[in-house]
Amino acid sequence: MAKNLILWLVIAVVLMSVFQSFGPSESNGRKVDYSTFLQEVNNDQVREARINGREINVTKKDSNRYTTYIPVQDPKLLDNLLTKNVKVVGEPPEEPSLLASIFISWFPMLLLIGVWIFFMRQMQGGGGKGAMSFGKSKARMLTEDQIKTTFADVAGCDEAKEEVAELVEYLREPSRFQKLGGKIPKGVLMVGPPGTGKTLLAKAIAGEAKVPFFTISGSDFVEMFVGVGASRVRDMFEQAKKAAPCIIFIDEIDAVGRQRGAGLGGGHDEREQTLNQMLVEMDGFEGNEGIIVIAATNRPDVLDPALLRPGRFDRQVVVGLPDVRGREQILKVHMRRVPLAPDIDAAIIARGTPGFSGADLANLVNEAALFAARGNKRVVSMVEFEKAKDKIMMGAERRSMVMTEAQKESTAYHEAGHAIIGRLVPEHDPVHKVTIIPRGRALGVTFFLPEGDAISASRQKLESQISTLYGGRLAEEIIYGPEHVSTGASNDIKVATNLARNMVTQWGFSEKLGPLLYAEEEGEVFLGRSVAKAKHMSDETARIIDQEVKALIERNYNRARQLLTDNMDILHAMKDALMKYETIDAPQIDDLMARRDVRPPAGWEEPGASNNSGDNGSPKAPRPVDEPRTPNPGNTMSEQLGDK
């Protein structure tokens, strides 16, 4: 930044000097008005007058000098001067030099060209590559000294590591494979959800292989100029040929490798040209021996089939979400840099985090360390890991949000309805935690934690989920009446409706329609796929689908209503527990469902005489209630956005 400022200052000084030297020179001496000059001529005080256009340099008889200017053409001036014996000297007008004329005429164009070059250099990354380097590859070559990641830093994806380990062995000992006639795959495509470690695995390959490693993003190819993408692909492979054997890693390849065909607008032509060049370079007329292309994407469905065929990306490595054993290994890798308390058990944390990716687990360990740092602790304990898990799963607490007692009570009934139905219906995930503390965008959260990694779901389990989703709305309706039901169940209704529609149209859970696929692909339109969609069902079939979805919803809605009506004592008791403790866990829910006195949550400190429930002791055991409580008109708009 300082160098650029100095450069511009030097340029400004030079330009000012040039204009100063090429500009008209100012006359030395004082200036006198023309009338005074004429008066002195008439008084015979002037000895010499040098006339240069309208400027007159005057020398008086007493040797004083001054300059005056003729305001208008005066035809009598010359006669008057000669009459008074004034020496008249004529001087030619001052003309600029040829160099100055050329410079002044070309300066605006040169300035525009200079500004254009400056901005082009800035767009090329700071001006270090030259103004015409658009077609040069942006791939960065990393040497073995720059990459410290190894397979020891990658955990939770043993099968994927075994697949890519062959690449490393080939690069180290190619003769071992060649003598048996084997050929190493030219390309490996790593596929998996976001955060599962695809890029980390590529770094580990580079660290283990000890060969040059070129890395580039799929979005670095296509830019504002036509032909830049294809040129960069050619240049990248030219560089790789010079450094072979080597590895090229293309992250997020779906940015440039999407399926060719009709798309939106005409901008896809440049991307297709780039893709065509990549197809030729990977397996075209000229071979690229010793170059292995590794790519990563989380959208393999949009890639062009020609890119996925053998000879280009021969092997697809699925890097999926880790299972419980993989999560434990990942946690141990990230825990190596954190001082841990003796009570830390990675296996317990792994069992409580189903569905977490490697990035989620890394974030979990980091959040736990931050919680410990806020508490001025020297080690990280299980308490911090529980707080971190709740924050990631349910959102950050918003204790500063002001809620009235009526809103808290409505939220407590809503969340209690979810929890009770979740405990009473079959095959439902266990209730892990219920809270009325606002978290994220929700005023309250009921969190269900699966006991293991979910692979598939039965029809009974899905219907239980629908019943549980409507438990919150039904609790409000039963307690306060239909006219006081809030909008807090909007997200629950959306999720339940989508679940029921999928059961009918995709999973064959309708006796009337049978095991047929009725759902149309509803993915977003993207470049490389046709915009037009064909209709695959008649209007009558669509009407039957709507009827089946509605019947499925109503059946589970009525089941949830009956369960809540039969357990009103538990509903009121759970509301009281939530109003007092704000957050209850599985042990408190077990006490409530067993109609026992509720034990305080772990770490609970009695606040004294003041508490939300108006009772200093623990909430009492549920007791049968014959009539619903009086509706509270102050909670008609309690919004639990995304409360489940």
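Cβ atoms are placed via backbone N, Cα and C, with glycine included.
None of the noted substitutions appears here; every position holds its original residue.
Database features (Swiss-Prot):
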type	residues	note
BINDING	G192, P193, P194, G195, T196, G197, K198, T199	ATP binding site
MUTAGEN	L201 to N	No in vivo protease activity, no in vitro ATPase activity
MUTAGEN	G227 to A	Does not complement ftsH1 at 42 degrees Celsius, no protease activity in vivo
MUTAGEN	N298 to A	No in vivo protease activity
MUTAGEN	D304 to E	Low protease activity in vivo, low ATPase activity in vitro, complements ftsH1 at 42 degrees Celsius
MUTAGEN	R309 to A, L or K	No in vivo protease activity, no ATPase activity in vitro; probably still binds ATP
BINDING	H414, H418, D492	Zn(2+) binding site
MUTAGEN	E415 to Q	Loss of protease activity in vivo
ACT_SITE	E415	active site
MUTAGEN	H418 to Y	In tolZ21; loss of protease function in vivo, retains about 25% ATPase activity, temperature sensitive
What same-chain residues, at least 6 away in sequence, bring their CB to under 8 Å of the CB of P193 (ATP binding site)? N298, G320, L321, S357
Taking DSSP three-state, what's G227 (mutagenesis position) in: helix, strand or coil? coil
If you draw a 10 Å sphere on the Cβ of G227 (mutagenesis position), how many other Cβ atoms land inside? 13
Would you mind pulling the DSSP three-state label for T196 (ATP binding site)? coil
Nearest to D492 (Zn(2+) binding site) by Cα, among G192, G195, T199, R309, E415 (recorded positions)? E415
I want to verify one value. Collapsing DSSP to three states, which class is D304 (mutagenesis position)? coil
Lowest local Cβ density among L201, H418, which the record lists as mutagenesis positions, within 10 Å: L201
Tell me which of the binding-site residues G192, P194, G195, G197 sits in the most Cβ-dense spot, judged by other Cβ atoms within 10 Å. G197
What is the one among the recorded positions K198, R309, H414 whose Cβ has the most other Cβ atoms less than or equal to 10 Å away? H414
Ranked by the number of other Cβ atoms within 10 Å of their own Cβ, which of the mutagenesis positions D304, E415 ranks first? E415
CB neighbours of N298 (mutagenesis position) within 10 A? 15
Between the Cα atoms of T199 (ATP binding site) and H414 (Zn(2+) binding site), what distance do you get, rounded to the nearest Å? 42
Cα distance (Å, whole number) from E415 (mutagenesis position) to G227 (mutagenesis position): 58
G195 (ATP binding site) to D304 (mutagenesis position), Cα to Cα, whole Å, comes out at 23
ATP site, defined by G192, P193, P194, G195, T196, G197, K198, T199: further same-chain residues with Cβ within 8 Å of the Cβ centre: A296, N298, V319, S357, G358, A359
Binding-site residues compared (T196, T199) - highest count of Cβ atoms within 10 Å: T196
Around D492 (Zn(2+) binding site), how many other C-beta atoms are within 10 angstroms of its C-beta? 22
